Amino acid sequence: MGSSQSVEIPGGGTEGYHVLRVQENSPGHRAGLEPFFDFIVSINGSRLNKDNDTLKDLLKANVEKPVKMLIYSSKTLELRETSVTPSNLWGGQGLLGVSIRFCSFDGANENVWHVLEVESNSPAALAGLRPHSDYIIGADTVMNESEDLFSLIETHEAKPLKLYVYNTDTDNCREVIITPNSAWGGEGSLGCGIGYGYLHRIPTRPFEEGKKISLPGQMAGTPITPLKDGFTEVQLSSVNPPSLSPPGTTGIEQSLTGLSISSTPPAVSSVLSTGVPTVPLLPPQVNQSLTSVPPMNPATTLPGLMPLPAGLPNLPNLNLNLPAPHIMPGVGLPELVNPGLPPLPSMPPRNLPGIAPLPLPSEFLPSFPLVPESSSAASSGELLSSLPPTSNAPSDPATTTAKADAASSLTVDVTPPTAKAPTTVEDRVGDSTPVSEKPVSAAVDANASESP
């Protein structure tokens with residue numbers, strides 16, 4: 001509860017008459033005065049900011065006459081105006097039937113003492129104090145400090161003490177007569193725990209919201225209006241409604257006729273026809289039927305889907321390393337093919353005189369460099385021209401034949417045979433070395449005859 005006021009009091013000040021107790025059926029009760037929270041600040045426009053007989057005189061002057069009373073509520077922190085009629089005929093004591101005390105309402109809610117645990121057979125239990133819901137708000141004397149209550153209890157040892165107690169459960173104040181006794185058999189003179197401070201103040205508006213709540217049990221003859229969201233119509237029991245035909249159920253059943261999930265789905269249609277429009281629940285037998293559904297082709301029953309083949313045959317293990325014509329192999333490089341050169345035939349190994357035959361494996365053939373297309377016009381004669389001059393060569397025909405034979409074999413291994421190769425070799429050899437014309441020609445002819 002806040003201790004500061006939110007409105008300005010007419011005439012200024014923070015003083016008034018604190019309403020402590022309101023008797024039943026009294027003029028103050030009919031005016032709506034609320035104990036502990038209400039402060040009478042003025043009557044008929046007269047500000048009550050002093051502790052004198054002004055309030056009594058105004059009430060006596062207006063007996064059986066309605067007067068206007070301005071009330072400040074520390075619960076709502078607002079001012080309100082009410083009408084009260086002082087009377088001696090209502091059947092109780094006083095003209096208003098209320099107990100009041102002049103004090104300041106600024107900080108009045110801070111001086112409260114919260115009743116905590118209450119021991120059995122203690123003076124507090126015998127006086128009717130209720131644990132955790134009772135708040136001691138005052139006594140016959142003014143208490144402004146926390147020690148004022150304990151001092152008052154010590155001075156009333158074994159003597160009756162009147163306390164004003166507010167209860168949050170009943171939202172009302174009452175007078176409690178308690179007799180402090182330190183020899184009651186327990187701790188303390190009251191036998192109860194008392195809290196003081198910020199954490200033990202009276203909660204703000206404890207029952208204002210709760211009073212507006214009306215339970216359905218209090219209105220036995222009033223039928224409960226169903227909600228418009230449809231949730232009140234959902235029945236959680238297994239008993240079906242007597243006869244309900246919601247319009248949305250028929251459309252759902254018609255739209256589901258074209259959807260063939262299994263051969264006979266009777267369980268689904270029975271659930272949709274129960275009449276429950278919002279929460280259709282599937283019974284357990286649906287799951288049993290779904291477990292026995294044979295494999296089917298969804299393209300035959302569901303429209304708008306791409307048709308799938310009826311079944312896939314058992315495929316053997318495929319060799320994933322087979323290169324497709326449109327897929328470049330991921331590992332390795334493709335073979336370099338020169339479009340201007342025909343493929344080279346495999347040559348048999350040469351048996352040279354005096355040298356052991358050297359086998360030429362086929363796996364070493366791709367390691368030889370290929371002659372580019374620009375040098376394809378070069379003949380074997382150019383390769384022979386790089387040999388040493390024939391003037392320095394020995395005159396032995398067999399040696400000349402062997403060299404020519406070796407040169408001819410080198411030329412055949414590197415460059416493909418062409419039609420112009422023999423003529424070019426004969427012309428170049430004839431121009432440079434006329435002495436070895438016949439042996440070279442014979443060697444070339446021999447090679448040509450030996451080639452496959």
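Heads up, the Cβ atoms here are built off N, Cα and C, so glycines get one too.
Although substitutions are noted, the structure shown does not include any of them.
For G2 to A, Swiss-Prot lists a mutagenesis experiment annotated as follows: Abolishes myristoylation. Loss of its ability to mediate unconventional (ER/Golgi-independent) trafficking of CFTR to the cell membrane. No effect on ER stress-induced relocalization from Golgi to ER.
Here Swiss-Prot flags 15-105 as domain 'PDZ GRASP-type 1', drawing on sequence analysis. In the predicted structure, the domain 'PDZ GRASP-type 1' (15-105) carries a mean pLDDT of 92.
Within 10 Å of the C-beta of L59 (mutagenesis position) we count 19 further C-beta atoms, all protein chains included. Annotation of the mutagenesis experiment L59 to A in Swiss-Prot: Abolishes organelle clustering; when associated with S-100.
All protein chains considered, the CB of I100 (mutagenesis position) has 22 other CB atoms within 10 Å. For the published mutagenesis I100 to S, Swiss-Prot gives the following note: Abolishes organelle clustering; when associated with A-59.
Annotated domain 'PDZ GRASP-type 2' per Swiss-Prot: 111-199, in sequence order, evidence recorded as sequence analysis.
According to Swiss-Prot, the mutagenesis experiment D148 to N carries this note: Enhances homodimerization. Loss of ER stress-induced relocalization from Golgi to ER. Following the DSSP three-state reduction, the secondary structure of D148 (mutagenesis position) is helix. The Cβ of D148 (mutagenesis position) lies under 8 Å from the Cβ of T141, V142, each of these being in the same chain and 6 or more residues away along the sequence.
Neighbour count (other Cβ atoms within 10 Å of the Cβ, all protein chains): 22 for S189 (mutagenesis position). Here the residue is the original one, while Swiss-Prot reports the published mutagenesis S189 to D with the comment Phosphomimetic mutation that decreases the ability to promote organelle clustering.
In Swiss-Prot, a mutagenesis experiment is listed as T222 to A, annotated with the note Abolishes mitotic phosphorylation; when associated with A-225.
T225 to A appears in Swiss-Prot as a mutagenesis experiment; the accompanying note says: Abolishes mitotic phosphorylation; when associated with A-222.
Quoted from Swiss-Prot, the note on mutagenesis experiment S441 to A is: Loss of phosphorylation and its ability to mediate unconventional (ER/Golgi-independent) trafficking of CFTR to the cell membrane. Inhibits ER stress-mediated disruption of homodimerization. Loss of ER stress-induced relocalization from Golgi to ER.
Experimental mutagenesis is annotated in Swiss-Prot for S441 to D, with the remark: Phosphomimetic mutant. No loss of its ability to mediate unconventional (ER/Golgi-independent) trafficking of CFTR to the cell membrane. Disrupts homodimerization. No loss of ER stress-induced relocalization from Golgi to ER.
S449 to D appears in Swiss-Prot as a published mutagenesis result, with the remark: Phosphomimetic mutant. No disruption of homodimerization.
What Swiss-Prot says about the mutagenesis result for S449 to A is this: Loss of phosphorylation. Does not inhibit ER stress-mediated disruption of homodimerization.
Looking at Swiss-Prot, the entry for mutagenesis of S451 to A says: Loss of phosphorylation. Does not inhibit ER stress-mediated disruption of homodimerization.
According to Swiss-Prot, the experimentally introduced change S451 to D is described as follows: Phosphomimetic mutant. Partial disruption of homodimerization.
According to DSSP, L59 (mutagenesis position) is assigned to a helical segment. The two recorded residues, S189 (mutagenesis position) and I100 (mutagenesis position), show a Cα separation of 28 Å.
For the pair L59 (mutagenesis position) and I100 (mutagenesis position), the C-alpha distance works out to 14 angstrom. Annotation note: I100 (mutagenesis position) sits in a strand segment as assigned by DSSP.
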